[in-house]
Amino acid sequence: MASGILVNVKEEVTCPICLELLTQPLSLDCGHSFCQACLTANHKKSMLDKGESSCPVCRISYQPENIRPNRHVANIVEKLREVKLSPEGQKVDHCARHGEKLLLFCQEDGKVICWLCERSQEHRGHHTFLTEEVAREYQVKLQAALEMLRQKQQEAEELEADIREEKASWKTQIQYDKTNVLADFEQLRDILDWEESNELQNLEKEEEDILKSLTNSETEMVQQTQSLRELISDLEHRLQGSVMELLQGVDGVIKRTENVTLKKPETFPKNQRRVFRAPDLKGMLEVFRELTDVRRYWVDVTVAPNNISCAVISEDKRQVSSPKPQIIYGARGTRYQTFVNFNYCTGILGSQSITSGKHYWEVDVSKKTAWILGVCAGFQPDAMCNIEKNENYQPKYGYWVIGLEEGVKCSAFQDSSFHTPSVPFIVPLSVIICPDRVGVFLDYEACTVSFFNITNHGFLIYKFSHCSFSQPVFPYLNPRKCGVPMTLCSPSS
């Protein structure tokens, strides 16, 4: 009720020209009131057009001197500006300024207005339409914009998820690299510690040998000096004594003097000493990385028992050893032991058949004085020969192996020469530390077989290249005559 009264009052104090609340209101004799600025502008226009002034509402002429300020209306307008309409009066479908229904849409200003707003100076000359006419058009536009934004939101969420995934991946990768770096440098420190200890032991041994030799030389020189001193004293005594003393046994003295030979002591020139060379750290790191890389392909290898091999296999199929010696009784009951004939049957294959890919395994050969291990293309009965002479261990017969004899001689077996086809070409391997554990890496596609000395920090022992794998290949073990077992290591060992 109060809101309706306020709306009616507002209509009474609205300028008919600008349709706004009266500002500095002026009243004419006819009773109509206008803003001072609006009435002044209208007066000037009327005088130019007609030569007289008339009320813009009722067209009754007036004299400028009869215009008077309307203080009463000005006070009402001032009070009205201070009063806000109640929520009921401020309906969303009514103009907040004029109280009229919002039925029009101004295209230039993008606003919903009432018919009084349309006639005001603010919207004069603008393109206006009924709200019902433009609502559907803008609804379609807003729906399209909404769908586009939802699609952008989905893309943003997917990109956000990708970034989180990439962030987690990078974190995992860098953590993995950190772990590898720590492991590599820990190994490097172990090698440096070992090299330092080994070098110090060599120096201590060198010091012991040299000082012992020099001590012996010193003792000999002391003895020689004492003998010379005694001989000199004898000669001086003879020369200072009587004729009888001079001639008594003179020939023996002269002979002793002539036979004096000064034995020079053994010396050790410092310029001929072995010069210490610091280890190649870059090369060591490359070795670590190569071994770390191939160990990613570690497979769990076990042996496959068969009826033709005389090798002894453990229950878990990881240990292979030579058979125990047999007791033989000779003539007159003489008792002695001998091994069975180590022919082709002594070798044993791994159970894994390899036809592609990269494969790595390790064999523990600690405390063994003889062994052969590597890769074999399978047993070939038509190529059986005396393994005791190593005749069959050649790549052309399907063997890519290395071996140890007499506890120190490490060799690789290559193809024989044209002149001696039955004898493999033995390649002596320079191994500083005899391996207690050997790593074998087979790259089927690259046609290579590599052997690593795990005991000596993973240094490469030997590598077969250009291997011809025409059929499936298997891990190969031969314990030879040494009774100590050779063991296939598990990846977790």
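Positions of Cβ are set from backbone N, Cα and C atoms, glycine also.
According to DSSP, CYS95 (Zn(2+) binding site) is assigned to coil rather than to any helix or strand. For CYS95, HIS98, CYS117, HIS123, the entry in Swiss-Prot reads Zn(2+) binding site, with the evidence type sequence analysis.
According to Swiss-Prot, the feature domain 'B30.2/SPRY' maps to 281-493, an assignment based on sequence analysis.
For the mutagenesis result CYS15 to Ala, the note given in Swiss-Prot is Abolishes E3 ligase activity. For the recorded site, CYS15 (mutagenesis position), the DSSP three-state label reads coil. Long-range Cβ neighbours of CYS15 (mutagenesis position) (same chain, at least 6 residues apart, Cβ-Cβ under 8 Å): LEU21, LEU22, THR23, PRO25, SER33, PHE34, CYS35, CYS38.
Swiss-Prot gives this note for the published mutagenesis ARG332 to Lys: No effect on HIV-1 and SIVmac infection.
Experimental mutagenesis is annotated in Swiss-Prot for ARG332 to Asp, Glu or Leu, with the remark: Increases strongly cell restriction against HIV-1 infection.
Swiss-Prot documents ARG332 to Ala, Gly, His, Pro, Gln or Ser as a published mutagenesis change and attaches the note Increases strongly cell restriction against HIV-1 and SIVmac infection.
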Env. residues of Zn(2+) site, Cβ within 8 Å of mean position of CYS95, HIS98, CYS117, HIS123 Cβ: LEU19, ARG97, GLU100, ILE113, CYS114, TRP115, LEU116, GLU118, SER120
Fewest-neighbour residue among binding-site residues, criterion Cβ within 10 Å, set CYS95, CYS117: CYS95
Fewest other Cβ within 10 angstroms of its own Cβ, chosen from the binding-site residues HIS98, HIS123: HIS123
Where HIS123 (Zn(2+) binding site) sits in the secondary structure, as DSSP reduces it to three classes: coil
